[in-house]
Amino acid sequence: MRIVIFIFGILLTSCFSRNGIESSSKKIKISMLVDGVLDDKSFNSSANEALLRLKKDFPENIEEVFSCAISGVYSSYVSDLDNLKRNGSDLIWLVGYMLTDASLLVSSENPKISYGIIDPIYGDDVQIPENLIAVVFRVEQGAFLAGYIAAKKSFSGKIGFIGGMKGNIVDAFRYGYESGAKYANKDIEIISEYSNSFSDVDIGRTIASKMYSKGIDVIHFAAGLAGIGVIEAAKNLGDGYYVIGADQDQSYLAPKNFITSVIKNIGDALYLITGEYIKNNNVWEGGKVVQMGLRDGVIGLPNANEFEYIKVLERKIVNKEIIVPCNQEEYEIFIKQILKL
């Protein structure tokens, strides 16, 4: 049975056990493996920037940081992680749900190395090794806010969602977004599609262009680099075609077309957890899944203060007056029981 910890505020250390691996005062090497590309202007970029911040802020504790990216199969992930181990890494971060299985294997085989993984998808019966910390995010909470804004912003009454690969995490974006939109306007029409890629800019552009041609005027995406294609489609069409980004504030890419972005600040989460590890004399207290959401400040909208009603919704979500769906089953219950549709 896995143990899930809910983090409140930045009091991160209080949530971990005192049963970690051995401490050390030596300078450490921190490595990171991401699925995809490092400079994706989104998810992976945030994680990479966090490593660079750590090196700058803890020069007396960190010998070096190293990041690498790969898009491949399970054996490729394991091989690259083995190379990072051989390079002398003390702490290795894995970024992306595709690395879920690899995280369990390498952490079990290398108990003296500390591991962290962002966005894994574990079954309820998975035992998390004591040298592994898993971090997951309540992205549906931020997507709910984005969906509410999209429904209010749309002039056509039609909005869209483009996800990358179908799965738990992308579905959380989708159903959070759709729930928020329906909460704002029960009659809003929503079309959702998947690009089946986190790296194909062209397919993102193609799907978005088709959506816009059908009268959709707001698209939220959670599709990695494929999302760049969505932005390009809106930018090329000009005024009246809007996008809502994911993971980082991407508004600088098309200021006239962006409404907001659903921030999933994995960089802050990675920085906080690693920083506590360093401050705690290199004791990595794992064996747990840590959930972070709106309450923790790592999920949200960068311009939430521009929308008065969003602050009200945030409070309702944090206080559990609104329980945001993260999958299709929960969404259907939400629609029937909460919205009476």
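If you go along the chain as it appears here, the first residue is 1 and each next one adds 1.
A Cβ is built for glycine as well, from the same backbone N, Cα and C atoms used for every other residue.
Quoted from Swiss-Prot, the note attached to the natural variant S45 to A states: In strain: 212. Annotation for S45 (variant position): spatial neighbours L38, D39, Q248, criterion Cβ-Cβ under 8 Å with sequence separation of six or more.
Under its natural variant annotations, Swiss-Prot gives A233 to T the following note: In strain: B31. Around A233 (variant position), the C-beta neighbours below 8 angstroms that are at least 6 residues distant in the chain are G204, R205, A208, S209, Y212, Y241.
Secondary structure at V318 (variant position), taken from DSSP and collapsed to helix, strand or coil, is helix. Quoted from Swiss-Prot, the note on natural variant V318 to I is: In strain: B31.
Its Cβ taken as reference, V318 (variant position) is surrounded by 15 other Cβ atoms within 10 Å in the chains shown.
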